[in-house]
Structures are given as structure tokens and as C-alpha cells.
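Student: First the structure, then my questions, so here it is.
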Amino acid sequence: MNSNVENLPPHIIRLVYKEVTTLTADPPDGIKVFPNEEDLTDLQVTIEGPEGTPYAGGLFRMKLLLGKDFPASPPKGYFLTKIFHPNVGANGEICVNVLKRDWTAELGIRHVLLTIKCLLIHPNPESALNEEAGRLLLENYEEYAARARLLTEIHGGAGGPSGRAEAGRALASGTEASSTDPGAPGGPGGAEGPMAKKHAGERDKKLAAKKKTDKKRALRRL
């Protein structure tokens, strides 16, 4: 089994162990950390889909990999649960600034996990790894939300507490989670959440501007 533990200086290993122990005992809201006893540089994590988003009700498995240059270099983040999101690539790679140019050694693992959870609330289509998801987010939010919600139901265990419990058991056993109840979660995760309202407002503004322009053109022709 490949591991970067042997490549890290002893004082870095102690710092990582301390933070991981703290995160395990006192994790951020909606996040759980499952340390890999065989490899401290491979952190297994679950993130609950935030309310008011198409990911609500889902439980998403991910991992953080700490490289040999950590913390001088940022960790790499991957979703293990399939997800339809502009900033998540086909292989699960997560694209967020804190894992790239905004990284500093002082940020720590907790900050990274909180930033990734925030990415589920506020996707960034301008740095999309999934171009289709990024395009739909900007042009057709309802379709984007429907696609994201469908994958959440199928892969994210979005069947209420029973589905989330199964996803948690799958993480502990190292197997892929599956939904026990693929029924639509509806509610705030649907097309009426804050993300939908934000994009609906942007579309309304664009539509109003277009109508105004068309009206001016029509008047010029008179």
C-alpha cells in the first residue's frame, strides 16, 4: 500500500495526527472524518448535502490525500460518491481555490473540509471541471438541479436517515454506498431553494434587459 507517511517529517506527522484526532472528536457540522489507521495521509470523509441545495438529503463520501510536501503544498480532494457538480471532475477531483492558488500552510484540514462543503452551496461555474454542469448552472438552473438531485438520490443515499446510515456503513466497510430509497427528497433541495431563487433572479434580469433592448429596436424601426 502506497503511503506518504514515511515521506513526512516527524513534526508534521504529529501535527496531522493532532488535527485529525480533533476533527474526529469534534467535526464541523455535517462533516465526519474517518482516519485511515494504516495511512494517516489518506483521510476518508463524509459530507451531508446542505439544505436548500439539490444535494440535500445526500451523504457524500470523499477523501483528502496529503502529499509528501504537505503542508507546503495543498492536499488533493476527491469525491468518491458520484455527484453532478461543476467543480467535480469525472474522476471525482475537486477544483476549489483553497486546494490550489489560495492554499497556505496555516489553513489546515478543517478549513479545507468547510470550503468543500460550501462548494455544494455555492458552485463556481467559472472554474468548472464538469463543463456541462457549469453550463446548465448558468443557463438552465432547473435542469441542473434535476440532474444533481437525481444523482444524489441514486448515489448519495438520499433516502432519509436509513439511506445516510447505509452510506456511513459503506464508508466504514470501504464499499460504495447505494440509495435505499430513490424517492425524490423534494423540499428545500428542489428547485425552490436559495440557489434556485438566486439564478431565477439573474434570469429575470437578463430577460427584462432583452425585452427592453427589443423594444428600443422596434421603436427605431417606426
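Count begins at 1; order follows the chain as displayed.
Glycine residues also receive a Cβ, built from the backbone N, Cα and C atoms like all the rest.
Annotations for this protein, taken from Swiss-Prot, read as follows:
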type: DOMAIN; residues: 11-157; note: domain 'UBC core'
type: MUTAGEN; residues: Cys95 to Ser; note: Loss of function
type: ACT_SITE; residues: Cys95; note: active site, glycyl thioester intermediate
type: MUTAGEN; residues: Lys117 to Ala; note: Reduced ubiquitination activity
type: MUTAGEN; residues: Leu222 to Ala; note: Impairs polyubiquitination in the presence of APC/C complex, decreasing affinity for substrate
Student: Including all protein chains shown, what's the count of other C-beta atoms within 10 A of the C-beta of Lys117 (mutagenesis position)?
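Tutor: Taking every protein chain into account, the count is 20.
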Student: Give the distance between the Cα atoms of Cys95 (mutagenesis position) and Lys117 (mutagenesis position), rounded to the nearest whole Å.
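Tutor: Approximately 13 Å lies between the Cα of Cys95 (mutagenesis position) and that of Lys117 (mutagenesis position).
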Student: What does DSSP assign Lys117 (mutagenesis position), in three states?
Tutor: helix
